[in-house]
Amino acid sequence: MNRWGLIGASTIAREWVIGAIRATGGEVVSMMSTSAERGAAYATENGIGKSVTSVEELVGDPDVDAVYVSTTNELHREQTLAAIRAGKHVLCEKPLAMTLEDAREMVVAAREAGVVLGTNHHLRNAAAHRAMRDAIAEGRIGRPIAARVFHAVYLPPHLQGWRLERPEAGGGVILDITVHDADTLRFVLNDDPAEAVAISHSAGMGKEGVEDGVMGGVRFQSGVIAQFHDAFTTKFAETGFEVHGTEGSLIGRNVMTQKPVGTVTLRNAEGESQLPLDPANLYETALAAFHSAIEGHGQPSATGEDGVWSLATGLAVVKAAATGQAAEIETGL
């Protein structure tokens, strides 16, 4: 059994990750919050035996084998490196870090320490996206030529705060949502992005210059072009993910979500058909793969390197939106 420590008393851990760890044979034995009061309450609420107030205490605990980092973005590097130095496996929330240099440092450190580093990109675990990837690989739409991602949602009040108010913490829709688009596109297309263009704005929710909406496009190395629309501000929009090829189209609806829902339609000269989907919990799929990787079998659903690619794409979108010019996507890996 893999024993986990949590860095951060986060909503995502409470709503999704703690349950996924337990459902896949792991145990959550400790959690860390800089607030002793909050940490104790969180631990009690979630059935966690220990609560500590420092990263050093958590990663130094011999009862902890792996660490889940879900603090604000600017803290990811130092906390992940501390865990790696202590010989712990790490599943880190996206984005891995605030800069590519820091993200690469995390990947190299994990490799040299011989521990597993994963990025918590949940969407590549969705049955819809896996079915689309398989259909493309099987040639069911011919050669992919374009993709479209609709990921404009409404950020609920309990998730607002720093995402809308703190640029220094990595707030804003690009590093929160666009990085997920980037990873899902890479996964489904089995292709790497090369260049991005974008326009961003604040429609009233973002403060301190934080963008709450962005539209843009990405050109992939194969020549596929993809467009995306991401936002925190749209209460009634539907999410979607489409890939269009020379011989057909894949149309995913309600698939850019944490829940195991949505549909995928294959449309071609023969008509329309629904792809069969297994509605498995996305986070349980991710944690099962992570536990297997710890045991020496395979790798996480999204590796540290995958996290570098999504961050590189997100930062290119930030640059393109700021300059009005196309920005190259380079990881330095």
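Glycine residues also receive a Cβ, built from the backbone N, Cα and C atoms like all the rest.
Taken from Swiss-Prot, the feature NADP(+) binding site covers 9-12, 33-34, Arg38, 71-76, 93-94, Asn120, 162-163, Tyr283, and the record attributes it to experimental evidence. One entry in Swiss-Prot concerns the mutagenesis experiment Ser10 to Gly. Its note says: Almost no effect. Experimental mutagenesis at this site is recorded by Swiss-Prot as Ala13 to Gly, annotated: Can use NAD as cosubstrate as well as NADP. Experimental mutagenesis is annotated in Swiss-Prot for Ser33 to Asp, with the remark: No activity. For the mutagenesis of Lys94 to Gly, Swiss-Prot gives this note: Less than 1% remaining activity. The structure shown keeps the original residue. For the mutagenesis result Asp176 to Ala, the note given in Swiss-Prot is Less than 1% remaining activity. Under its mutagenesis annotations, Swiss-Prot gives His180 to Ala the following note: Less than 2% remaining activity. Among the mutagenesis results in Swiss-Prot, Gly206 to Ile has the note: No effect. The residue drawn here is the original one.
According to DSSP, Asn73 (NADP(+) binding site) sits within a helical segment. Counting every protein chain shown, the Cβ of Ile12 (NADP(+) binding site) has 17 other Cβ atoms within 10 Å. According to its DSSP assignment, Asp176 (mutagenesis position) is helical. The CA atom of His180 (mutagenesis position) is located 10 Å away from the CA atom of Asn120 (NADP(+) binding site). Listed in sequence order, the mutagenesis positions from Ser10, Ala13, Lys94 having a Cα within 10 Å of the Cα of Asn73 (NADP(+) binding site) are Lys94.
The Cα atom of Tyr283 (NADP(+) binding site) lies nearest to that of Ala13, taking the mutagenesis positions Ala13, Ser33, Lys94 as the candidates. For Ser33 (mutagenesis position), the nearest neighbour among the listed binding-site residues (Ala9, Ile12, His76, Asn120), judged by C-alpha distance, is Ala9.
With the fewest other C-beta atoms within 10 Å around its C-beta, Arg38 stands out among the recorded positions Arg38, His76, Lys94, His180.
Of the candidate binding-site residues, Arg38, His76, Asn120, the one lying closest to Ser10 (mutagenesis position) when CA atoms are compared is Arg38. A gap of 15 Å separates the Cα atoms of His76 (NADP(+) binding site) and Ala13 (mutagenesis position). For Ala13 (mutagenesis position), the spatially nearest entry among the recorded positions Lys94, Asn120, Asp176 is Asn120, judged by CA separation.
Taken residue by residue with DSSP, Ala13 (mutagenesis position) is part of a helix.
All chains included, 25 other C-beta atoms sit within 10 angstroms of the C-beta of Ala13 (mutagenesis position). Of all the binding-site residues listed here (Ala9, Ile12, Arg38), Ile12 has the Cα closest to the Cα of Lys94 (mutagenesis position).
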